[in-house]
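Participant: My questions will all concern the structure given below.
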Amino acid sequence: EDLRNVTPPKVSLFEPSKAEIANKQKATLVCLARGFFPDHVELSWWVNGKEVHSGVSTDPQAYKESNYSYCLSSRLRVSATFWHNPRNHFRCQVQFHGLSEEDKWPEGSPKPVTQNISAEAWGRADCGITSASYHQGVLSATILYEILLGKATLYAVLVSGLVLMAMVKKKNS
């Protein structure tokens, strides 16, 4: 391998599609590490500071883009509810095994040593208002209003009856 071409990866994290969340109630985050050489990398997923393995699917090996460039992708699938919690923190970490201290490197440019490169995202809050939930809310509010109106009317009739009885009793005495 040509040590002059040693290059660390550029890591990107892509958030789940709204269509997948709506149709499948699942959320797939995609991590893409590109432009690295050589292909000595390890990719891991971290959620809320802990490494996770469940729901992870990583390419079996890095794909060669050109003579001195590789790429690797990985997916993390979680429930839509878990994704919609803004307290959840997702991180894709790529450990790049670059040059060792003994390897010669020209002075004046940064030496690509072994390092961790990450991309991260936070869960996205979803207000959850759909057409169906909006209509259900309007219906519930209407029913509640009618109950309160009926209760107020019943109270008014009851108070009026008591006042009328008190007036009749006072008139007769």
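Heads up, the Cβ atoms here are built off N, Cα and C, so glycines get one too.
Sequence unchanged from the original; the noted substitutions are absent.
Checked Swiss-Prot, it gives:
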VARIANT   Lys50 to Arg  In clone 2C
VARIANT   Tyr70 to His  In clone 2C
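Could you tell me the structural context for the features on the list?
Facilitator: Every protein chain shown contributes to the tally, and the Cβ of Lys50 (variant position) ends up with 7 other Cβ atoms within 10 Å.
Non-local contacts of Tyr70 (variant position) by the CB criterion (under 8 A, 6+ apart in sequence, same chain) comprise Gly35, Phe36, Phe37, Pro38, Asp39, Val41, Ala62, Tyr63, Lys64.
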